[in-house]
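Structure first, then comments.
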Amino acid sequence: TETTSFSITKFGPDQQNLIFQGDGYTTKERLTLTKAVRNTVGRALYSSPIHIWDSKTGNVANFVTSFTFVIDAPNSYNVADGFTFFIAPVDTKPQTGGGYLGVFNSKDYDKTSQTVAVEFDTFYNTAWDPSNGDRHIGIDVNSIKSINTKSWKLQNGKEANVVIAFNAATNVLTVSLTYPN
């Protein structure tokens, strides 16, 4: 059994443990994923591969991650499309921006993408989002069309705490988001 653990407690301009793609960058202790313009894509990836699947045994590892984020938009009605925490092959490249959140190119299921994402979706896309039109947190498997969603009441400018956990024995991925203040 192998354990991988790391902690990124501060961001800075010389961030060695992250790979930035597209518009992603760090400055002033902040990670910024996109510019304030339409259809941009920015990503930050951990620089060392993390093995969660053993190709010899087929076993999948449990994992837990936690992070804090703030969406600080000029107004609470126009906050772009959102962002994702995702797990993908190490050679993954940025995909289509906008509603595809830089992770997918199509709403159709694609088993070759080998991607699992938790989306924090702030914009209703009629082609694949839940019909209620709410902002939501979704679990995506090889497609931007979520296999499970829960409505999310975004608190613009407020710090949110997230915990994402996968239990390999039950094959269940859970997501928790709280606003501490």
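Along the chain as shown, residues are numbered 1 onward.
Just so you know, glycine gets a Cβ as well, placed from its N, Cα and C.
Nothing has been swapped: the model has the original residues at all the noted spots.
As recorded in Swiss-Prot:
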- GLN16 to Pro: In beta-2 (VARIANT)
- SER66 to Ala: In beta-2 (VARIANT)
- GLU119, ASP121, ASP129, HIS136: Mn(2+) binding site (BINDING)
- ASP121, PHE123, ASN125, ASP129: Ca(2+) binding site (BINDING)
- ALA168 to Gly: In beta-2 (VARIANT)
Worksheet item: Once near-sequence residues are set aside, which residues in the chain of ASP129 (Mn(2+) binding site), 6 or more away, have Cβ atoms under 8 Å from its Cβ?
Response: GLY99, ASP121, HIS136, SER146
Worksheet item: Cα distance, PHE123 (Ca(2+) binding site) to GLN16 (variant position), nearest Å?
Response: 32
Discussion item. Just to verify: the residue among GLN16, SER66, ASN125 with the fewest other Cβ atoms within 10 Å, which of the recorded positions is it?
Written reply: GLN16
Worksheet item: Using an 8 Å cut-off from the Cβ centroid of GLU119, ASP121, ASP129, HIS136, can you name the remaining same-chain residues around the Mn(2+) site, in sequence order?
Response: GLY82, PHE120, THR122, ASN125, PRO130, ARG135, ILE137, GLY138, SER146, THR149, TRP152
Worksheet item: Taking the Cβ of ASP121 (Mn(2+) binding site) as the centre, how many other Cβ atoms fall within a 10 Å radius?
Response: 26
Worksheet item: Can you list, in sequence order, the residues of the same chain other than ASP121, PHE123, ASN125, ASP129 whose CB lies within 8 Å of the CB centroid of the Ca(2+) site?
Response: ASP81, GLY82, GLY99, THR122, TYR124, TRP128, ARG135, HIS136
Discussion item. Between ASN125 (Ca(2+) binding site) and ALA168 (variant position), how many Å separate their Cα atoms?
Written reply: 31
Worksheet, complete the sentence: Closest by Cα to SER66 (variant position), out of the recorded positions GLU119, PHE123, ALA168, is GLU119
